[in-house]
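Taken verbatim from Swiss-Prot:
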- Val259 to Ala: Complete loss of GTP binding; when associated with A-260 (MUTAGEN)
- Arg476 to Gly, Lys or Trp: No effect on viral yield and virus systemic transport (MUTAGEN)
- Asn633 to Asp: Markedly reduced viral yield and loss of hability to cause a systemic infection in the host plant probably due to reduced RNA encapsidation (MUTAGEN)
- Asn633 to Ala: Loss of hability to cause a systemic infection in the host plant; no effect on encapsidation (MUTAGEN)
- Trp649 to Phe: Complete loss of viral RNA binding and capsid assembly (MUTAGEN)
- Trp649 to Ala or Asp: No effect (MUTAGEN)
- Val942 to Trp: Loss of capsid assembly (MUTAGEN)
- Glu980 to Arg: Complete loss of capsid assembly (MUTAGEN)
- Phe1025 to Trp: Strongly reduces the efficiency of RNA packaging. No effect on particle assembly (MUTAGEN)
- Arg1026 to Asp: Complete loss of capsid assembly (MUTAGEN)
- Phe1027 to Trp: Slightly reduced viral particle yield (MUTAGEN)
Amino acid sequence: MFSFTEAKSKISLWTRSAAPLNNVYLSYSCRCGLGKRKLAGGCCSAPYITCYDSADFRRVQYLYFCLTRYCCLYFFLLLLADWFYKKSSIFFETEFSRGFRTWRKIVKLLYILPKFEMESIMSRGIPSGILEEKAIQFKRAKEGNKPLKDEIPKPEDMYVSHTSKWNVLRKMSQKTVDLSKAAAGMGFINKHMLTGNILAQPTTVLDIPVTKDKTLAMASDFIRKENLKTSAIHIGAIEIIIQSFASPESDLMGGFLLVDSLHTDTANAIRSIFVAPMRGGRPVRVVTFPNTLAPVSCDLNNRFKLICSLPNCDIVQGSQVAEVSVNVAGCATSIEKSHTPSQLYTEEFEKEGAVVVEYLGRQTYCAQPSNLPTEEKLRSLKFDFHVEQPSVLKLSNSCNAHFVKGESLKYSISGKEAENHAVHATVVSREGASAAPKQYDPILGRVLDPRNGNVAFPQMEQNLFALSLDDTSSVRGSLLDTKFAQTRVLLSKAMAGGDVLLDEYLYDVVNGQDFRATVAFLRTHVITGKIKVTATTNISDNSGCCLMLAINSGVRGKYSTDVYTICSQDSMTWNPGCKKNFSFTFNPNPCGDSWSAEMISRSRVRMTVICVSGWTLSPTTDVIAKLDWSIVNEKCEPTIYHLADCQNWLPLNRWMGKLTFPQGVTSEVRRMPLSIGGGAGATQAFLANMPNSWISMWRYFRGELHFEVTKMSSPYIKATVTFLIAFGNLSDAFGFYESFPHRIVQFAEVEEKCTLVFSQQEFVTAWSTQVNPRTTLEADGCPYLYAIIHDSTTGTISGDFNLGVKLVGIKDFCGIGSNPGIDGSRLLGAIAQGPVCAEASDVYSPCMIASTPPAPFSDVTAVTFDLINGKITPVGDDNWNTHIYNPPIMNVLRTAAWKSGTIHVQLNVRGAGVKRADWDGQVFVYLRQSMNPESYDARTFVISQPGSAMLNFSFDIIGPNSGFEFAESPWANQTTWYLECVATNPRQIQQFEVNMRFDPNFRVAGNILMPPFPLSTETPPLLKFRFRDIERSKRSVMVGHTATAA
């Protein structure tokens, strides 16, 4: 047990301070269970103390202390402690007093504390040096977490002040300063001006404000009668503060450019470049010193731009990544008093240029570009000075006067070494000139014209012609300057749907025209702007119709002008009853970014205007619509279809059909199939265009569908239509269509178009591009676009409510698998045809087949296959039995204007069933680009194998237009590819079959208007036999039976 004397000695040891304890709890054990006591601010020098962190139950057991023997010393120390308790005013009033009262209780309780042995006490204690180190670390952390301050220097540190004390006092009394009225030479600083937010996108551009908008001088129509004040501002320093919202442990990096938008040259515009991490936590601070003088105007806050780039941003697109604010310090200047930079600014700040303040060891980089002139650059410059005096009216006689051009001064300074004289001047006088002969000046080395005083440069020197005569730039200017043609289209009062109103080559539109840009259109070699068509007409308000203007890259044969065929490349539908004018732009070169008049002439670009839907109410007279053709300053962009790459946006322009709803309360239903890989047409023939043929290359597809719906009747006829996606097994009597996800479109009087978007969430899986024409609607298993009258169709005039639906394109297109093909076609927009191979497979599509004549005229016969245009031409004998299939690969080759890539060909040669010893036949195969006898063969093959043989080879289509080729086009003398087969014994060599497939690098662009492709009802010739009346399902049986019999 402790004695009272021992307890008092503990107090004496406690008052002798050795090391302060901050936030350390000392605890003891006693029988009465007294809790912990905090002795913050106290002292402890005992070597045997048990210390615990503040998170635990802190317990300090006071060990066996050596008690003092002298009672006088004890009472002296007790009185001294009591005096400190009462007189101290700093910390003892709180911490020490609390501890002192605790020790008074401890003195009373020490009598009942157990007596511990010295060994157990030493095993529980720790050295007091640990407590000292923790106190030092706490002090360092407390000092390191101070609030961040602005790093921008003060104006008085950057400039030498020239303002009077009165101006300084007046500035202090004003909350808002009008910069135009501020005293010249007065520095200013604007802090924490919000710039904007950095978004999660590739590039973000933010304006750097120099001052608050309300401090900018406003435009005024009067001038105050006072001395001129501030006219410009010197921008000395800009501090950009970027508060990132990203995670503090992310690897997000940001690149930033401080750009002066006054310059157009990149080398002069970029003022500072810096890269910094975009982690959250402490903000990124960048201090730049532009040292730029800017005039006070309303555009002051738009001059400097901050361009942000996030290369590895993983934040959701469009979200806010960081918030940007700026601090700006500068000085007001005028024509009387300019700014005077301080020595600190010129020697330190201006030399530094820009600096990124680093926090927590972040990786930051900063660069300050410079574009100072060099001696080599100075030599390449040429300074031209040209000053002309105004014209003077001169009196010729009493009844006549004329204007005479005044004198002009021309002065040129050039550093080119090619010129003998870098500096030359000419003064020209226009009056009193005589027709004196030209003479050569040996000093100038030029021919002088004494009449006008001009210096005549020889034509072999390029300086005179470099600025004007060899100008190859595109046509530019206003609509009046770029208008090159105008076309009149007659809208007959008897116009009906399907009528062709205008169909001619685009080049022929210019013939006979005499507008400002007509000559420029015809004579410019390279035109980079798109062609704009503006159509205007004015019809009665109660009438309506629908016209379509379409542009296609070419035509072949007796091509079809059906709306399904012509709208696939560039087209626009227009209802003059709803909209009196319309315009659209197009690129006549679909696989390049430039074109010329000669190019569209020789490639035969076709322009067609047709009537899709006739008059709702016929006008009393014919109507004229005018088309104005011009070149706009909009860069041409190619539209290329890639086989290997899944395109983000696949333009289709597929005409889904014309929907007619009669007036009344009946709920009419119209359905349009989304198996859009095939053509459309009538019985025994089908129409094909390039985009639909291209999409049929895949067996299945999926994507986000974008439809354009156009009102094609009078605006006085109204209806509300519901559009939805469902399968074809729904009958017209099904009354719960709107239980599916649907869109309701209410067409107003002047509502002409609307866009419908069906995302991929509408479809659980992909679906087939083609469906067999014999399959019923209940069994095809593919989605349909439904259009149902929501309420009723009504109007103040008689007539039907007509809608035109066009599938504009597919976003995020995904093609799946290889399409084996279907031969057949339904009516418009139903089903398609054909076989094809996918990019990753070796599936060949049957394209063409030819059988030798049963009774050949000679021992040598030949046939030529046009591999691109899909034609078979027998040579010397017309009794060949030929058949052309309609697979998607053939449809693409025939309907695509421009093609590029590799085509793999498989030629199967089948012979008669004779003995090998009796075989006496050879086949010579020639791959040619032209059938002219002067052209050489590209490849030559010889087949002498008995029975049958298979030949595999490939060829590349590479053309002059960005690698694309237009087969047999007069432009650039382009050719096509032919495969000529010559058989020496046609009685033994009986059949040639050509199969083809595309390589994954194959690409196409542009559409060719083609005639309808016939559908053959005959079975293709069979091996060794020619049965025309058997079913396809029996072919394998017949062939197998024949083989067994043989």
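Using N, Cα and C of the backbone, Cβ positions are placed for all residues, glycine too.
The structure displayed is predicted, hence computed values, not measured ones.
Looking only at Cα atoms, Val942 (mutagenesis position) sits nearest to Asn633 among the mutagenesis positions Val259, Arg476, Asn633. Residue pair Glu980 (mutagenesis position) / Arg476 (mutagenesis position) shows a Cα separation of 50 Å.
For the mutagenesis positions Val259, Val942, the largest tally of other C-beta atoms within 10 A is found at Val259. Between the alpha carbons (Cα) of Asn633 (mutagenesis position) and Arg476 (mutagenesis position) lies a span of roughly 7 Å. For the pair Val259 (mutagenesis position) and Arg476 (mutagenesis position), the Cα-Cα distance reads 28 Å.
Rounded to a whole number, the distance between the Cα atoms of Arg476 (mutagenesis position) and Trp649 (mutagenesis position) is 30 Å. Within the same chain, the residues at least 6 positions away from Arg476 (mutagenesis position) whose Cβ sits under 8 Å from its Cβ are Thr482, Gly529, Asn633, listed in sequence order.
The secondary structure of Val259 (mutagenesis position), as reduced to three states from DSSP, is extended strand. Residue environment of Asn633 (mutagenesis position) contains 12 other Cβ atoms, counted within 10 Å of its Cβ in all protein chains. In this view, Glu980 (mutagenesis position) is surrounded by 18 other Cβ atoms within 10 Å of its Cβ, with every protein chain counted. Of all Cβ atoms in the shown protein chains, 14 besides its own fall within 10 Å of the Cβ of Trp649 (mutagenesis position).
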